[in-house]
Amino acid sequence: MEPIGRSLQGVTGRPDFQKRLEQMKEKVMKDQDVQAFLKENEEVIDQKMIEKSLNKLYEYIEQSKNCSYCSEDENCNNLLEGYHPKLVVNGRSIDIEYYECPVKRKLDQQKKQQSLMKSMYIQQDLLGATFQQVDISDPSRLAMFQHVTDFLKSYNETGKGKGLYLYGKFGVGKTFMLAAIANELAEKEYSSMIVYVPEFVRELKNSLQDQTLEEKLNMVKTTPVLMLDDIGAESMTSWVRDEVIGTVLQHRMSQQLPTFFSSNFSPDELKHHFTYSQRGEKEEVKAARLMERILYLAAPIRLDGENRRHP
């Protein structure tokens, strides 16, 4: 059997191998970043080190070094995905160290924010809402901004704060505002959940059959910051009012957990909605008790403006 060393000598001594090696070396030495690195370290790097580290230098030039050609929508092609290489001198060799790239940091931050902002049955296009997109020319929006600013300050300092009950005509941007508040919280690394109430109620009714009702209720009861979107649009029954909404709000009130609401109804109109069940039963005391919880948790602000969904 031919010794391995002699076999390797045979391969490396072949003309085609030597040609490829020279082409690789030429490509490496023409690279501007490599040239700059060698010049910067010319006192410690000699030709022998370059020859010894040729494979590392080639690995370096074949990768994106500054993410200038990367897109957030593309997969990273680097050896270590999401990291860019930097040449370093390591003893008598040239080596590569990898650093997290700006694009990866940004995407990781976005994923973290998305994980903090949970939603149930909310349109996906609304979940990217920010206050930078909000028209503040309307006085009602200025009042809302002031309250949100005060809330964030209080929540940051104490973990508590009074939410908002946003009400107004269909399409004036109430859900958008809730999503913007949730994103603002996520930027500060606070968790929240937005729930579209009518669909949530329908799911809870179905959960009576698969015995997941308590689990779903507890998730909404205990989330750090809750936003109930379109309260009052659900089909009103005594069970919905007392066992679902009432139970959730009682827990959140007792634990002082911040809660936000949006509705097409003013507080008085919502009270009327909760007074009458589908059967026509009139229960003013229970409706009043529920409204007390809502107004304890949230300050009412009317949002004015045109219908922004259908110009």
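Cβ atoms are placed via backbone N, Cα and C, with glycine included.
Heads up, this one's the original sequence, none of the swaps are in it.
Residues or ranges marked as Zn(2+) binding site by Swiss-Prot on the basis of experimental evidence: Cys67, Cys70, His84, Cys101. According to Swiss-Prot, the feature ATP binding site maps to Gly168, Lys169, Phe170, Gly171, Val172, Gly173, Lys174, Thr175. In Swiss-Prot, a mutagenesis experiment is listed as Cys67 to Ala, annotated with the note Loss of Zn(2+) binding, no longer interacts with helicase. One mutagenesis experiment named in Swiss-Prot is Cys70 to Ala, and its note says Loss of Zn(2+) binding, very weakly interacts with helicase. Among the sequence features in Swiss-Prot, the mutagenesis site Cys76 to Ala is noted as follows: Partial loss of Zn(2+) binding, still interacts with helicase. Under the heading of mutagenesis, Swiss-Prot lists His84 to Ala and annotates it as follows: Loss of Zn(2+) binding, no longer interacts with helicase. Listed in Swiss-Prot is the mutagenesis experiment Cys101 to Ala, annotated as follows: Partial loss of Zn(2+) binding, still interacts with helicase. Under the heading of mutagenesis, Swiss-Prot lists Lys174 to Ala and annotates it as follows: Reduced ATPase activity.
The binding-site residues considered are Gly168, Gly171, Gly173; of these, Gly171 has the fewest other C-beta atoms within 10 angstroms of its C-beta.
Considering only the binding-site residues Phe170, Gly171, Val172, Thr175, the residue whose Cα is spatially closest to the Cα of Cys76 (mutagenesis position) is Thr175. Secondary structure from DSSP puts Thr175 (ATP binding site) in a helix. Here the Cβ of Phe170 (ATP binding site) has 11 other Cβ atoms within 10 Å, regardless of which shown protein chain they belong to. Under DSSP, Phe170 (ATP binding site) is assigned to coil, being neither helix nor strand in the three-state scheme. Nearest by CA distance to Cys101 (mutagenesis position), out of the binding-site residues Gly168, Phe170, Gly173, is Gly173.
Cβ crowding, taken as the number of other Cβ atoms within 10 Å, peaks at Val172 among the recorded positions Cys76, Cys101, Val172. Of the listed recorded positions, namely Lys169, Lys174, the sparsest CB environment within 10 A is found at Lys169. For His84 (mutagenesis position), the number of other Cβ atoms no farther than 10 Å from its own Cβ, over all displayed protein chains, is 21.
Neighbour list (Thr175 (ATP binding site), Cβ cut-off 8 Å, at least 6 residues apart, same chain): Ile122, Gln123, Leu126, Ile194, Asp229, Asp230, Ser262. Cys101 (mutagenesis position) falls within neither a helix nor a strand when secondary structure is assigned with DSSP, and so counts as coil.
A Cα-Cα distance of 42 Å separates His84 (mutagenesis position) from Gly173 (ATP binding site).
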